[in-house]
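Shown next, in structure tokens, is the structure this report addresses.
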Amino acid sequence: MEQVSASIGNFTVDLFNKLNETNRDKNIFFSPWSISSALALTYLAAKGSTAREMAEVLHFTEAVRAESSSVARPSRGRPKRRRMDPEHEQAENIHSGFKELLTAFNKPRNNYSLRSANRIYVEKTYALLPTYLQLSKKYYKAEPQKVNFKTAPEQSRKEINTWVEKQTESKIKNLLSSDDVKATTRLILVNAIYFKAEWEVKFQAEKTSIQPFRLSKNKSKPVKMMYMRDTFPVLIMEKMNFKMIELPYVKRELSMFILLPDDIKDGTTGLEQLERELTYERLSEWADSKMMTETLVDLHLPKFSLEDRIDLRDTLRNMGMTTAFTTNADFRGMTDKKDLAISKVIHQSFVAVDEKGTEAAAATAVIISFTTSVINHVLKFKVDHPFHFFIRHNKSKTILFFGRFCCPVE
């Protein structure tokens, strides 16, 4: 489970960096858990170079290395390239890790909502291998649903969108557009995640006021700024000119972490140094409770909501997952024929943060077609300029949602 959480964390930073290349100074928000889950369900059927590329991009390769080094097992001289074959026993820990996380997230609870689901929509005339259906159910609880892509693609699209909308409490609507589902579509693999929780310590609505949010040194926009004074775990990174705060949700099973640069320099958002230095190892180290100090804080945090919808096809190709999108794609783990390729990877996400807490949801469809300083005084933590944030499942240390807030949405 820890290895899969680390894989998702490394993928989070890689994906953010790639999205940042074309979205500088813009808001970015996505669910690395949702994207990784949908792609892992696809990876379950991948073979050869298709599987190797997917494993590299999703950081499954490191997880397998970690597994093989922790289990003292003599090498039988198998060719190295076989190591990440999804049928190979050593890839099993990847899929088992996803199963454990899925079970942990979907555990019944009264205090907050966290759930995630997978589903396979398949053209009713297209035969999937029983082994694939069995494994996808075993590891991903993914039930196959037969639909009529061939002659009723629009009806199939609506059915998928309705399922996603239901799974996400209507926060993700119209995940798939008419252009996404065609008569040539054979398979759509979908993951949905929904999260809603109240803060452990809530903001008082009467203390919320209109204040400026600085977009740059000279530009600002008004926002509804929430305020409270309370004790929170804080990390101060003087050398890197930023500080981080952990805002726990009720029961402390999940937290939002906010990474805030000390200030904005001319012509920047203030996030540049942090983004240059950002790695998953550092993020894990910073968010370690042993690194953080319980501090009395005057916390100012804007109310905000973000929504995004992206086709990740080009992004994933640029990250190195190329073969899966071509006629050379090999998904013979799900069919006898070598006639399937991924045509799109659609991801839609939503987050809303207010005085009570946070609501966040996301869905991903893979469309397959033919040092800390101790502070004794009150620390001012005023989030009035661009920042990074992520929502983490604390026990497994899995990043469920990750984002950058640069600009308040009208």
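Cβ from N, Cα, C; glycine included.
Looking at Swiss-Prot, the entry for mutagenesis of Arg78 to Gln says: Reduced interaction with DNA.
Swiss-Prot lists Lys99 to Gln among its mutagenesis entries, and the accompanying note reads: Reduced interaction with DNA; when associated with Q-107 and Q-109. Contacts of Lys99 (mutagenesis position) defined by a Cβ separation under 8 A and a same-chain sequence distance of 6+ are given as Lys138, Tyr139, Tyr140, Lys141, in order along the sequence. According to DSSP, Lys99 (mutagenesis position) is assigned to a helical segment.
Neighbour list (Lys107 (mutagenesis position), Cβ cut-off 8 Å, at least 6 residues apart, same chain): empty. In the three-state DSSP scheme, Lys107 (mutagenesis position) falls into the coil class. Among the sequence features in Swiss-Prot, the mutagenesis site Lys107 to Gln is noted as follows: Reduced interaction with DNA; when associated with Q-99 and Q-109.
For Arg109 to Gln, Swiss-Prot lists a mutagenesis experiment annotated as follows: Reduced interaction with DNA; when associated with Q-99 and Q-107. A C-beta separation below 8 Å, combined with a sequence spacing of at least six in one chain, links Arg109 (mutagenesis position) to Lys251.
Lys138 (mutagenesis position) falls within a helix when secondary structure is assigned with DSSP. Quoted from Swiss-Prot for the published mutagenesis Lys138 to Gln: Reduced interaction with DNA.
Sequence-distant contacts (6 or more apart, same chain, Cβ under 8 Å) of Arg214 (mutagenesis position) comprise Ser220, Ile264, Asp384, His385. Under its mutagenesis annotations, Swiss-Prot gives Arg214 to Ala the following note: Reduced interaction with DNA.
What Swiss-Prot says about the mutagenesis result for Thr358 to Arg is this: Strongly reduced inhibition of cysteine proteases. Every protein chain considered, the tally of other Cβ atoms within 10 Å of the Cβ of Thr358 (mutagenesis position) stands at 22.
Counting every protein chain shown, the number of other Cβ atoms lying within 10 Å of the Cβ of Lys138 (mutagenesis position) is 13.
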